[in-house]
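Provided herewith is a single structure, encoded as structure tokens, for subsequent inquiry.
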Amino acid sequence: MDFPCLWLGLLLPLVAALDFNYHRQEGMEAFLKTVAQNYSSVTHLHSIGKSVKGRNLWVLVVGRFPKEHRIGIPEFKYVANMHGDETVGRELLLHLIDYLVTSDGKDPEITNLINSTRIHIMPSMNPDGFEAVKKPDCYYSIGRENYNQYDLNRNFPDAFEYNNVSRQPETVAVMKWLKTETFVLSANLHGGALVASYPFDNGVQATGALYSRSLTPDDDVFQYLAHTYASRNPNMKKGDECKNKMNFPNGVTNGYSWYPLQGGMQDYNYIWAQCFEITLELSCCKYPREEKLPSFWNNNKASLIEYIKQVHLGVKGQVFDQNGNPLPNVIVEVQDRKHICPYRTNKYGEYYLLLLPGSYIINVTVPGHDPHITKVIIPEKSQNFSALKKDILLPFQGQLDSIPVSNPSCPMIPLYRNLPDHSAATKPSLFLFLVSLLHIFFK
């Protein structure tokens, strides 16, 4: 037996170093399958559906319990390459996967992140579009849309106006995926600008459209999330790195303030999937040359990791009856920031609320009963990669048969269309705005 060769083999990494090239569908699939095979204890590879041309929409899950949800462990996701000709995010997510699995057990921060978070990574939502690009271009290429020539970031239901378009297979697959997991936080990776953009992307007068903005009830949290990413990217935070394009102070913008769009994915996530999502524009050039990929990784690595950690902001817990039975489908909302589609507990009675440090009143409402009110104080720093844990015991005897196990969907119609301008579901208060500013400038 050749012992030197044996020892050399043991020292080599389980996955060969991922090169900084663009990986077409076959190469991407081969890499993902190799990772899933060699790191099977912390990864789970699955397809959430197929593109128009039958290509798999792969998702690799990284976590200590990758195959199933565990109570108390929040679900996080990254999605890239929604526009097929915007390619940097696709490669960054492959390198993020490589970094996570090879750092587990070696880097304490990454190990803690994998222990405490279930991370879902979709490198390409539009593989047909990516494969259709024949001549990469900085501004626009055939391949932005899917094979049926639909822009997937205009293809979701819209809460502000009717979006009567043919729902595409890629969009339907993502919508179904969102129903299967309790996603808490997400980001959607794009290219063609350098900015972190937060909801809303569309708007009405009640959300601030008259003032060229459209703000959610959680605007303070969204601004904080966007700044968290942008501030760690040395080029994005400058706000003016892309020539002949709009400048963004501190590398951050409200989506509607930049330009309104109908049927976007980040608004859909926030309103109908109970998931906070922002859009990350990562490169001035949509499809830059391969030799620039290492610098993109270096500029985004810290931001990508730090953003995942934000899934542990705020408070989480379960809602129980007096016999200790978890209560699904119970409305859990923070006073003065009601969502137009109320956030509800999942089938395990779990809730997750992303909140900045401070004092909050939480209303817990079982259908047909008066709200139960509880107060929480979110500390300045999360404890060991965990949000504040606050289980809530409701004064009910026995399981409530009137509560359905699964969450009833809010109708996918323009929910904001006829809402009064003063509604709490549309206007963040002055207090929330001031809190947001304090966290941005004094963090």
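Numbering starts at 1 and runs along the chain as it is shown here.
Placement of Cβ uses the backbone N, Cα and C atoms for every residue, glycine included.
Not my notes, these are from Swiss-Prot:
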ACT_SITE  Glu281  active site, proton donor/acceptor
BINDING   His83, Glu86, His190  Zn(2+) binding site
DOMAIN    21-311  domain 'Peptidase M14'
MUTAGEN   Glu277 to Gln  2-fold decrease in substrate affinity. Small increase in specific affinity. Reduced heat stability by 50%
MUTAGEN   Glu277 to Ala  5-fold decrease in substrate affinity. 22-fold decrease in specific affinity. 104-fold decrease in catalytic efficiency. Greatly reduced heat stability
MUTAGEN   Glu281 to Gln  Abolishes enzyme activity
MUTAGEN   Ser423 to Pro  Little expression on cell membrane. Perinuclear localization. Not released from membrane by PI-PLC
MUTAGEN   Ser423 to Ala or Thr  Expressed on cell membrane. Released from membrane by PI-PLC
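Can you tell me where each of these features sits in this structure?
Secondary structure at Glu281 (mutagenesis position), taken from DSSP and collapsed to helix, strand or coil, is strand.
Sequence-distant neighbours of His190 (Zn(2+) binding site) (same chain, 6+ apart, CB under 8 A from its CB) are Met82, His83, Glu86, Gly89, Asn153, Thr279, Leu280, Glu281, Leu282. Classification of His190 (Zn(2+) binding site) by DSSP places it within a strand.
In the predicted model, the domain 'Peptidase M14' (21-311) shows an average pLDDT of 97.
Note on Glu277 (mutagenesis position): other Cβ atoms within 10 Å of its Cβ, all shown chains, come to 23.
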Where among the recorded positions Glu86, Glu281 do you find the Cβ with the fewest other Cβ atoms within 10 Å?
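Candidates: the recorded positions Glu86, Glu281. Fewest Cβ atoms within 10 Å: Glu281.
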